[in-house]
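Only one structure is covered here, and it is reproduced in the block below.
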Amino acid sequence: MPACCSWNDVFQYETNKVTRIQSVNYGTIKWILHMTVFSYVSFALMSDKLYQRKEPLISSVHTKVKGVAEVTENVTEGGVTKLVHGIFDTADYTLPLQGNSFFVMTNYLKSEGQEQKLCPEYPSRGKQCHSDQGCIKGWMDPQSKGIQTGRCIPYDQKRKTCEIFAWCPAEEGKEAPRPALLRSAENFTVLIKNNIDFPGHNYTTRNILPGMNISCTFHKTWNPQCPIFRLGDIFQEIGENFTEVAVQGGIMGIEIYWDCNLDSWSHRCQPKYSFRRLDDKYTNESLFPGYNFRYAKYYKENGMEKRTLIKAFGVRFDILVFGTGGKFDIIQLVVYIGSTLSYFGLATVCIDLIINTYASTCCRSRVYPSCKCCEPCAVNEYYYRKKCEPIVEPKPTLKYVSFVDEPHIWMVDQQLLGKSLQDVKGQEVPRPQTDFLELSRLSLSLHHSPPIPGQPEEMQLLQIEAVPRSRDSPDWCQCGNCLPSQLPENRRALEELCCRRKPGQCITTSELFSKIVLSREALQLLLLYQEPLLALEGEAINSKLRHCAYRSYATWRFVSQDMADFAILPSCCRWKIRKEFPKTQGQYSGFKYPY
């Protein structure tokens, strides 16, 4: 029993066998596809710098806003409204925020002189009452400004609300002033300091480099590297109106993108600035009005703590820093090249698809007969036969049958179920072409006295004439030389096969049958060709000659070794061979499955 594994199995190499087709058309297609793939791979390699190892950045941001705004607002004192002018500088309109953000106030509402005491609630929707029963003592509504005392008191001459303990007077629900009080904030400027680090490449840089003009202002075309931005220009870049946004406020994003090439031969690492609005300007303004928040300024008056509540509207600027730094890495280059090598197989896939399509049965039966222009494509059938070797599954039911009066071979892949093999219809299979180089290996006795084309001995197999039938010849026999099978009843149908489909001359009467199948000299030569020291005497030699004759007939009539393995010999040929090389006991086993 052979070993299941050995060192010889380890030290071996397997490769594919290819078929080279000499064709101008397919050669042109191959090189066009190869050059297309090569151009794409090269372009992607250089344009996207796929030979580099990419590293994300680590960033820190610091901002400084500069500018002064004059504010004019209406102030009511003692029932008299008057205009008050004021100045807002950086400390007034900017508030510290966490993270990479800063806030610029553009509008506001004030509630001055608030102190903790009892007062009526502001009569907003759902807050009015008619009696004390509409108020609950100790109730704290999340939408309320304080804690209810349980009393319903007048807010003004027409409306009554629940009394609350809160910062009084309660904040009024006024609309934001139009136009915005700090509408001149569009002229403010902001300086953005951005430091970045690529820890994987051990590289650090920033957006403000030595020698930069500190009095510059950012412009997308004329000064794209300046880190000082005018707020109005930021809105103008994205098509927004600063005056409109300043009324209710909003959220703006300042994007800083770093695409750094850290290779020494083409070093470049500069930021690219862009802007976008981050809040939804189409949201229902009655529910979500812009961006605002409240803060208070506390003070004491006559020993009492008071505050001024400010509802600030403005623009929050979020600075978003992202990007990568790339540097040449041999491993990345090798990985990219390896991943793109499979693209060159596109030519093979396309050409194989063309060959398989034009060699299909549909093209052969429908396209070529009706389209004269497509006839040259029939050469793909030849390419297909050279490229592909069809293999039929070697099942126990597989059998091949050849009739001397038909040009093709029949493949029978079914159970006979008692029906004679002569009458079973199978699938037509083209007869393989004979390799005439094999004829040179035949015995010398086959080379003398060759039949001349046209002589009667060559044409006799094609004549259809009445043949005297043997007394023992069964009904399915067409040549008159077949004999009944000796096999059991369940296997007998396998040997019920004649050499002809229609009545005519038997193939065993041909001269070539005698020279190839029955010639003892030829068969002995074949046996010695395989075993040079074989003893050609004794009882066992007849068995070897008989099986060699079976194989010689199968190889002669079926050509293909795969078909010969499953070939069923006609009854007339089988009995002719058995009579020439008989078995001592006279009992024969019949066809055996080879696998």
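Cβ coordinates are placed from backbone N, Cα and C, and glycine is handled just like the others.
These come from Swiss-Prot:
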- T189, R294, K311: ATP binding site (BINDING)
- S342: Na(+) binding site (BINDING)
- C479, C499, C506, C572: Zn(2+) binding site (BINDING)
- R546, H547, Y550, A567, K583, S589, G590: GTP binding site (BINDING)
- F88 to A: Decreases inhibitory potencies of antagonists (MUTAGEN)
- F103 to A: Decreases inhibitory potencies of antagonists (MUTAGEN)
- R125 to A: Moderately decreases the affinity for BzATP. Does not affect the binding affinity of ATP (MUTAGEN)
- Q143 to A: Reduces the affinity for both ATP and BzATP (MUTAGEN)
- I214 to A: Does not significantly affect the affinity for either ATP or BzATP (MUTAGEN)
- K297 to V: Does not affect the inhibitory potency of the tested antagonists (MUTAGEN)
For G590 (GTP binding site), the number of other Cβ atoms found within 10 Å of its own Cβ:
15
Based on the record's binding annotation for ATP (T189, R294, K311), what whole-number value in Å is the widest Cα to Cα distance?
24
With an 8 Å cut-off on Cβ-Cβ distance and a minimum sequence separation of at least 6, pull the same-chain contacts of K297 (mutagenesis position), or say none.
R307, T308, I310
Any idea what the Cα distance is from T189 (ATP binding site) over to I214 (mutagenesis position), rounded to a whole Å?
12
Neighbours of C479, C499, C506, C572 excl. site residues, C-beta within 8 Å of centre, Zn(2+):
V404, C477, Q478, G480, N481, C482, C498, R500, Q505, I507, T508, T509, P570, S571, C573
Let me know how many other Cβ atoms fall within 10 Å of the Cβ of K583 (GTP binding site).
13
Near R546 (GTP binding site), which residues of its own chain have a C-beta under 8 A away, given they sit six or more steps off in sequence?
I577, R578, E580, F581, K583
A567 (GTP binding site) and K311 (ATP binding site), distance between Cα atoms, whole Å:
100
